[in-house]
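Going by Swiss-Prot, these are the annotated features:
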ACT_SITE  Asp411  active site, 4-aspartylphosphate intermediate
BINDING   Asp411, Thr413, Asp833, Asp837  Mg(2+) binding site
BINDING   Asp411, Lys412, Thr413, Glu515, Phe556, Lys579, Arg613, Thr693, Gly694, Asp695, Arg807, Lys813, Asn836, Asp837  ATP binding site
MUTAGEN   Glu204 to Gln  Impairs ATPase flippase activity
MUTAGEN   Asp411 to Asn  Impairs ATPase activity
Amino acid sequence: MTVPKEMPEKWARAQAPPSWSRKKPSWGTEEERRARANDREYNEKFQYASNCIKTSKYNILTFLPVNLFEQFQEVANTYFLFLLILQLIPQISSLSWFTTIVPLVLVLTITAVKDATDDYFRHKSDNQVNNRQSQVLINGILQQEQWMNVCVGDIIKLENNQFVAADLLLLSSSEPHGLCYIETAELDGETNMKVRQAIPVTSELGDISKLAKFDGEVICEPPNNKLDKFSGTLYWKENKFPLSNQNMLLRGCVLRNTEWCFGLVIFAGPDTKLMQNSGRTKFKRTSIDRLMNTLVLWIFGFLVCMGVILAIGNAIWEHEVGMRFQVYLPWDEAVDSAFFSGFLSFWSYIIILNTVVPISLYVSVEVIRLGHSYFINWDKKMFCMKKRTPAEARTTTLNEELGQVEYIFSDKTGTLTQNIMVFNKCSINGHSYGDVFDVLGHKAELGERPEPVDFSFNPLADKKFLFWDPSLLEAVKIGDPHTHEFFRLLSLCHTVMSEEKNEGELYYKAQSPDEGALVTAARNFGFVFRSRTPKTITVHEMGTAITYQLLAILDFNNIRKRMSVIVRNPEGKIRLYCKGADTILLDRLHHSTQELLNTTMDHLNEYAGEGLRTLVLAYKDLDEEYYEEWAERRLQASLAQDSREDRLASIYEEVENNMMLLGATAIEDKLQQGVPETIALLTLANIKIWVLTGDKQETAVNIGYSCKMLTDDMTEVFIVTGHTVLEVREELRKAREKMMDSSRSVGNGFTYQDKLSSSKLTSVLEAVAGEYALVINGHSLAHALEADMELEFLETACACKAVICCRVTPLQKAQVVELVKKYKKAVTLAIGDGANDVSMIKTAHIGVGISGQEGIQAVLASDYSFSQFKFLQRLLLVHGRWSYLRMCKFLCYFFYKNFAFTMVHFWFGFFCGFSAQTVYDQYFITLYNIVYTSLPVLAMGVFDQDVPEQRSMEYPKLYEPGQLNLLFNKREFFICIAQGIYTSVLMFFIPYGVFADATRDDGTQLADYQSFAVTVATSLVIVVSVQIGLDTGYWTAINHFFIWGSLAVYFAILFAMHSNGLFDMFPNQFRFVGNAQNTLAQPTVWLTIVLTTVVCIMPVVAFRFLRLNLKPDLSDTVRYTQLVRKKQKAQHRCMRRVGRTGSRRSGYAFSHQEGFGELIMSGKNMRLSSLALSSFTTRSSSSWIESLRRKKSDSASSPSGGADKPLKG
């Protein structure tokens, strides 16, 4: 923040220096933000951005110019505009102008309508957000205003569960001391509630009349994208007060468990930190589009070459032969030489031969993409019945790109997980609870479990809580002391707040979902946390109210990884209760607990193996004298001016030792349904999945194991946590060394010390033996993304099977995606559900938003949306793969049929004096791509499939051809062109050879221009129809109708154009009456057509037959397998759920926030509001994933890792 030097210590508004009246910040770099409360006139001088957001690209005025500019970025559109201009020049126009202008206008119009429709829905979504209502204090009265009309300096009233409309300075709230609780999942992905507090001088401004008189001015930092930092000063009543991030409510947050609060708007609209992290809407193009632009340029070069050849031929012919015809065929007056005749002939042939890339290609592409989008929208298997939400293709231009994805970047919270924590299992005094066994002693699966435990004995039980093991409740009821102490610890050692609005209706306000789950479990098992004061905690233990004196809270932080409370019970006994990470607490236990420790560690291994989040519970008795002495030293440490945190940590370490082990808890962070199966399937499809989350490392790693991204079968999991550039570089170097040493050990024959180029190093790393994973923290990632280290990070990460980035900001998410796009040249997909994911969604080639959540920002920015992560496998492996396959087959066929059609003119030029005479009449040229051959190829492009959808999911390796660009690339393009040229040669020379000596039935000469044209045109239509029949892999009634219908339409139009009726109406246009009927009545003509068709098609049939038998690809094998299966009985395969076992690792994860204990002890948050507890659902099985993993590892050439694979830090 910049504060003018001349500002006095006692600030007064009248003394504001002239420099304050700055011009609009957007004219230059804004150095500081100034906002005065309740003074719109003053704030308007700075012309700050309004609170209106915009994700749309056009408006009414800009739509036409901007959209046309975008469309003419397509090389083909510019090419056709150029041809149209040429056709308007009479001297060189060999075809009517309407043959180009009609299709060009048609394709521009269709694309414009599609873009306008897409943008209309963006406008509609923007309006839904901008028109949300907010209560704004205007002229001393609270008025309902739309979000878009909120201005900087306005005072807004927020109520519970409302989204924050702009970046606000919290002034006051319904909670004591100006506290309020917010959920920031839309910003940083964390679901645990956070606390914000108004500064004391404004916390009492809860009355409208007081707020109306508030005229303080805030001077603070300019708009930026730093979510966790804010610095500013409030000047009011001749005093100044420092402001920090703890005083701010950011747009995208939700007010929770707070009845109301008031805030002063500091940043609005695009200046908010949320929008600063969102990035710009980019015009996305597919790799096929980019390739098409290149190919169109090549074709244009080929076209110029043909034009030059024919122009030179024209000049030579005119000079050598044409001079003889001058007597009765004189040149036009403007043509005075053979050279100039050749020059005009060049442009005429450019017009004639332009059909090698017809404009109808682009119309057809848009129609096909639209059809694919509708298939996605109509897919019932991607419809979520629970949320009544269908899948939606929000753009129609990226469908085939879905079949080429190599990297998926996924958010965690709300995307992979449900944000629901469930108390799943526990270990108490060496006994594990939570599993249910049948009469034979086998562990019961989820669907085989009996009714959940009945908690009806407890009137205060949470009815949503489910637990399946009745033996734990029996242990509580019989008064087992260890079990009672276990739940007593859970009911005392926490920072949860409680409220009871009605008798028996108890609500918990949990600062983290983990704590909410643990305290709720204790509540249902008879240890009900009822209330607290700054110095006491009241618990109902099996119906008896007991009040404990709260002596101290040893608060949680990410370094300690534990929290403790010290309480005195009614008998005067002092006891410390502690819960924390097993890696931390197990070293602080008394040696007498060793036997119990070994058993508990076995249980912890089991829980961690199931992907559960674990905590260890312990206690310690303290004598009065020791506690008093310790409390005095703690007080002195808390008052220290320097190294306060270090001194307190040392004091805490001292007391948290030699504790007695009670047991462990296992909480399930519930995954979205089908997440493990989806990740397994996508991994088998050679898609790498990176998780980018704002959550902490332990939580992210635990979810990695839960969803099977990380497994104990991995050779090693590298964890990068360096705080400096050197530390991060060293950790990345060691990771690469280990991977390369592993490859060397299996005979790759190189060492890390070998000097390798960057490209060679990358290829070596990607071929490493074994499976590795990389976990990197946000502060380390900031260094890894620096220009001089980003390649090292990328090489290391891409050599790993899984990558998890923790504590990352929205901007870092986008930077990671951009890094992969920049260097890997791979198709990327980003998927998320919150506003913190918008930036990476916009940056990736394809953005997917999870809909049905509270926030809609991710959906608004996305290209595709659906309600559950599991639908991603169907979007990619079915719709994406089919879209890519269909588009590739369509393009190959389209180029083939148009080269076969156009190149006939080239060969004809050598027999017509290079006069730019066409073989076909202009009506056939116009209708060939629009009527005669358009619908069959459209049907193939929309409906074709190589294997059914079930096989696409069953054989994910079918997805790999799209990733490798195997189905349409430069090689395939040249093959299609060669086939088209081959067909054109036969199409011209076989009829030419036959017609040279053929006669009609009456003995007259068969050869005339019109008969030859009809024969060639008919042969062409039949040959390309047979060819598309060969190319079609999935026949529908529509395919049959379009192919046979197109042939029928061709003959109908052909006979009509040569009929007496049209001649009578248009004698100058349709002069060749009866020519088609007479020509096609000749057996010689039909024999010629059949011969041409056979000679054109048989080599294709022979080649495909040989390839199918000698070198079939996977889709051929799958189709063959499918035929075999139809002849055999389908065998039912029973899949047994297999739990993950392996080496020891910590299952600890606890999403708690530091500083809450101090807040409780201060008594500032003792007045409570309600909390709606999360609903608990049963856990879904992910049994079959292990089989998929095993299947892949069996097929891999690298040997499996050893038994002990440590989690590397």
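The backbone N, Cα and C atoms fix where each Cβ goes, and this holds for glycine too.
A sphere of 10 angstroms centred on the C-beta of Arg613 (ATP binding site) encloses 25 other C-beta atoms. A straight line from the CA of Phe556 (ATP binding site) to the CA of Asp411 (mutagenesis position) spans 26 Å.
Asp837 (Mg(2+) binding site) is 7 Å away from Asp411 (mutagenesis position) when you measure Cα to Cα. Among Asp411, Lys412, Thr413, Glu515, Phe556, Lys579, Arg613, Thr693, Gly694, Asp695, Arg807, Lys813, Asn836, Asp837, the residues given in the record as binding ATP, the maximal Cα to Cα distance rounds to 33 Å. Taking each Cβ in turn and tallying the other Cβ atoms within 10 Å, the top scorer among the recorded positions Asp411, Asp833, Asp837 is Asp837. Calculated from their C-alpha atoms, the gap between Asn836 (ATP binding site) and Thr413 (Mg(2+) binding site) amounts to 11 Å. For the binding-site residues given as Thr413, Asn836, the lowest number of other CB atoms within 10 Å of the residue's CB is seen at Thr413. Arg613 (ATP binding site) falls within a strand when secondary structure is assigned with DSSP. Under the three-state DSSP scheme, Glu204 (mutagenesis position) falls in the coil class. A Cα-Cα distance of 25 Å separates Asp837 (Mg(2+) binding site) from Arg613 (ATP binding site). Taking CA atoms as the reference points, Thr413 (Mg(2+) binding site) and Arg613 (ATP binding site) are 15 Å apart. Across the structure, Arg613 (ATP binding site) and Asp833 (Mg(2+) binding site) place their CA atoms 23 angstrom apart.
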